[in-house]
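Now, the feature entries from Swiss-Prot:
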ACT_SITE  Glu86  active site
BINDING   Arg21, Gly22, Glu23, Glu24, Ile25, Arg26, Gly53  NAD(+) binding site
DOMAIN    12-175  domain 'TIR'
MUTAGEN   Ser31 to Ala  Decreased ability to induce cell death
MUTAGEN   His32 to Ala  Abolished ability to induced cell death
MUTAGEN   Glu86 to Ala  Loss of NAD(+) hydrolase activity
MUTAGEN   Lys149 to Glu  Decreased ability to induce cell death due to impaired homooligomerization
MUTAGEN   Gly151 to Arg  Abolished ability to induce cell death
Amino acid sequence: MTSVSPRYRNVPVPKVFLSFRGEEIRHGFISHLADALERYGIMFIIDKDEQRGNDLTSLLLRIKESKVALVIFSSRFAESRFCMDEIVKMKECVDERKLLVIPIFYKVRARDVSGRTGDFGKKFWALAQKSRGCQIKEWMEALECISNKMGLSLGDGRSEADFIKEIVKEVERVLATFTSEDTEDHHCQTVKLLKGLVVGCLAHQELPLVLVFTQVYYYVKFSIFFIEEIFSSCFRKGFVLKPCKEDLQINSISIPGIDLENFKNMMQQAMYELNQMLLQSLGNIDPHRDVAFENQPQDQPDSPIALPEERRVALEATKFCGHAAYWWNQTKTTRARIGKVLIHFWEKLKKKFKDTYDRTVRI
């Protein structure tokens, strides 16, 4: 079981994996470190239970989900077979350049960890006597690899509070590098996706509306009001207003510049963020309840903000896309049936705003 700190940014935030051993530091140093990471909005993964089992598949998954690992070497670290297996997996990820490890030497010397000497070495060799030769070799290589990296040490007489501040500062510095890289990658994907969606929406009038809204999501990052122009354009030109064919296969649609497998994974997050941004831009609207604009007294100071008709359609359409994204990701039906679900939501939207729909289509 792991505890993951909450999300704080739109761009996916790299997680920090904490590896340690010992009840004596769990309720002291580790708990204070975890509190500090959470205060600074740093996502982290930490095992709640001291008895962690031997599920290496789960172990590898937790490490692979992280971009940074803090290995807290203490005198008892090497007595744990599970901890030693953790750093072996970390070394594999480091070799593949998928993980950055920061060794933290908590009241142990770095050379004792690397050379398996001192109190740390005694624990290691005691464990080695109960283990296989190939396993011992992997542990030794992992210890040397990780302990020789640039790390932080807590020596005698140093304040743990100051030491924790130094650790958090270093983690923030490292994460800033990853976040910058992720933002650049995200921007490149955005440009590629936009080009493909513009061409695809023009070429395939029977595409589900969700494709258009993904396009809107990226435009809305630059200007929230651009969404009105997109809606007006879609209504006037009749894009994606026609029902899909019964045998529509989303998989068969060719959209230049789009990998549909990656697209469906990106869509749910895109729709959620679009919905949140739109709700915030439109005023005092509670996203957790349906918004009823009909017969709303507009002269009351406590009533929701009065919205133009197109914005009402925009708001409802984002709800539609949220439903569509959910079904796309959650159902196990074929993509042809998913297309029918999207059209079902679109038909409900048309009926709710029939006057607006009829007027804009005639333009």
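Just so you know, glycine gets a Cβ as well, placed from its N, Cα and C.
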Given the model, what does the mean pLDDT over the domain 'TIR' (12-175) come out as?
84
Distance, Arg21 (NAD(+) binding site) to Glu86 (mutagenesis position) (CA atoms, angstrom)
11
Least Cβ-packed of the recorded positions Arg21, His32 (other Cβ atoms within 10 Å) is His32
Largest tally of Cβ atoms lying within 10 Å of a Cβ, found at which of the recorded positions Glu23, Glu24, Glu86:
Glu86
Identify, in sequence order, the residues in the chain of Lys149 (mutagenesis position) that are 6 or more apart from it along the sequence and have a CB within less than 8 Å of its CB; answer 'none' if there are none.
Val101, Ile102, Pro103
Quick one: of Gly22, Ile25, Arg26, Ser31, Gly151, which of the recorded positions has the smallest count of other CB atoms within 10 A?
Ser31
Distance, Arg21 (NAD(+) binding site) to His32 (mutagenesis position) (CA atoms, angstrom):
15
